[in-house]
Amino acid sequence: MSLRIKALDASVVNKIAAGEIIISPVNALKEMMENSIDANATMIDILVKEGGIKVLQITDNGSGINKADLPILCERFTTSKLQKFEDLSQIQTYGFRGEALASISHVARVTVTTKVKEDRCAWRVSYAEGKMLESPKPVAGKDGTTILVEDLFFNIPSRLRALRSHNDEYSKILDVVGRYAIHSKDIGFSCKKFGDSNYSLSVKPSYTVQDRIRTVFNKSVASNLITFHISKVEDLNLESVDGKVCNLNFISKKSISPIFFINNRLVTCDLLRRALNSVYSNYLPKGNRPFIYLGIVIDPAAVDVNVHPTKREVRFLSQDEIIEKIANQLHAELSAIDTSRTFKASSISTNKPESLIPFNDTIESDRNRKSLRQAQVVENSYTTANSQLRKAKRQENKLVRIDASQAKITSFLSSSQQFNFEGSSTKRQLSEPKVTNVSHSQEAEKLTLNESEQPRDANTINDNDLKDQPKKKQKLGDYKVPSIADDEKNALPISKDGYIRVPKERVNVNLTSIKKLREKVDDSIHRELTDIFANLNYVGVVDEERRLAAIQHDLKLFLIDYGSVCYELFYQIGLTDFANFGKINLQSTNVSDDIVLYNLLSEFDELNDDASKEKIISKIWDMSSMLNEYYSIELVNDGLDNDLKSVKLKSLPLLLKGYIPSLVKLPFFIYRLGKEVDWEDEQECLDGILREIALLYIPDMVPKVDTSDASLSEDEKAQFINRKEHISSLLEHVLFPCIKRRFLAPRHILKDVVEIANLPDLYKVFERC
């Protein structure tokens, strides 16, 4: 069955047409701004909110709109600038189709306030879908017109989603306003964001073209311009070409789109742009971008302005010849000034400025063009060297007062305090164990890994004595490891930092699953955030209970969730050192102190029967060889007939020297290994175990304690203070130095890093810091 052809509803037609003309807020503003210029306005003020999406208001002091014309103002094809099609051949105004306001009213809420010179008051009226909503209301107002556009694209969600950020849209608006401000002589422009006290752009009507370019761009652009002019060329229908182009001293790595006005219309002409850039490529140093502003006037009869919905393109007769004429003229202008050029040069010298260069001798010998160029270079070198000797003005509000690569003096005091090897008489507080013995595993199957790391030593350590753990974890708190003298098998020497190093070749890994996990980490890297962490300065702990710390980068102060950061850090270390971990040896010579998995799982009320505990232990025990080989998690079973109740945890992986995870979390570690890890899928399994190890390694929270509370004992207060000092020292001397060296920040932790202050803004408020 064939579909019947039907006429589209008028509202659908109007929305389609509006979508072709009004693509973004900047298109709506351009149309309204051109109407203001056509109305002979001498001042145009623009107000923008949320990139022009929420509010876009333009106010001019032009001729205004007659009250009688208001009912049809926003209807399509209503205009005061054109009566018949032949008038297009002589059109001199920006507008001619009568579609701009109509299109805007179909995708936004429009309110117009206008007053002509003859009226005693202004008139205000609102529009929707091209129709006037109510009769015009008299209001107070000045001569001219104010058009308020609100909620742009409120009825086209797809177009709204396609727009870029508010700042990007506002930048586009500023760019277009600036280009019209440069070209529109005797017309002033201002543009600012809603709520801002200062204008983002302000151009007075009396400004010259040079002043306008200086205001819109900057001084370096305006001070390196030459005037460009071509007189009338009869056979090409070319009336004139006037503008400003950069000279050969102009240096800019940033590309500035050429400003082309053809018959006073802002257009893009790719052929002309390429031709002029080609000319400049013969003169400017490689990598420099030129500045070009040209106003081209062509006989209106030779120009077709009705070729693009947004009027950004025009077609004209003798296009190739006109472009060639302009390019040749530019070549001639640049050739004329290519006899001399100023270069920035500097010299390093310890002598007095007068002895740097024999400047007078060089000037006296200036007899020809070559020596003139040499003199210019010498003069500039002398000036630069002289200025370098002067003390540069220090900008206090942009001064970075600390060096991220410089260590604090306290970092040299911590190494001797990390471990104690003098026996069991002196016991560490908190959950950090005292290291007394180290062993290592020599079994490691060689795999292939795309890593560039050299073979290194395998690090393994023993730990003992956990203090101040919750009562229900008493068996971990009582756990002790005998001193070195108690074990005759310890024949390996202990280094000053408390580790026994045994030469062990690095295992090469060629597992596809691990490669994919590493690629996934690489793909998730946020470059800017990684740079912040790589060049951070650690400030201190803000809240030990919520695991918040402050860091500084450059001129900014950030608040970070160090728990989240450490989780990602240890996961990445696990991926990098996969199958190459050192060992933390947990098993004691005293059998009663061994860590039995069954006892650890007894901490959980939901595992109230032997079967549920043994189910978890069975999963882990079945994978014990893999856990030992890949993760240095060694399990042993001394029971008869491999009784699952006798499975013991002998070792944990060592991810970072100087840091031992809190063994208080061992019950949760074993529980989650059995419950949360997917043991069926290889990649999910390897990833899940690494994440559980990273979770184990996250520093403990330190619950807040009111030290002024009289009900607390002195031991409890001292314990709280010691735990705070311990976590602070651990973060400053162990974890954050590792974060600076190794951490690749993923995008999803952006929510865990918050900028709380920056130096320039603080100076704006306090005028000092």
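Glycine residues also receive a Cβ, built from the backbone N, Cα and C atoms like all the rest.
ASN35 (mutagenesis position): 23 other CB atoms within 10 A of its CB, across all protein chains. For the mutagenesis of ASN35 to Ala, Swiss-Prot gives this note: Abolishes ATP binding, reducing ATPase activity by 95%. Displays 9800-fold increase in spontaneous mutation accumulation. The structure shown keeps the original residue.
In sequence order, ASP60, ASN61, GLY62, GLY144, ILE187 make up the list of same-chain residues 6 or more apart from ALA41 (mutagenesis position) whose Cβ falls under 8 Å from its Cβ. Per Swiss-Prot, mutagenesis ALA41 to Ser is noted as: Fully functional in a mismatch repair assay.
In Swiss-Prot, a published mutagenesis experiment is listed as GLY98 to Ala, annotated Displays an increase in spontaneous mutation accumulation. Does not impair heterodimer formation.
One natural variant catalogued in Swiss-Prot, GLU333 to Lys, is accompanied by this note: In strain: SK1. Its own atom aside, the Cβ of GLU333 (variant position) has 17 Cβ atoms within 10 angstroms in the protein chains shown.
Here the residue is the original one, while Swiss-Prot reports the natural variant ASP465 to Asn with the comment In strain: EAY1066 and YJM280.
A distance of 36 Å separates the Cα atom of GLU333 (variant position) from that of ASN35 (mutagenesis position). According to its DSSP assignment, ALA41 (mutagenesis position) is coil. Look at ASN35 (mutagenesis position): DSSP puts it in a helix.
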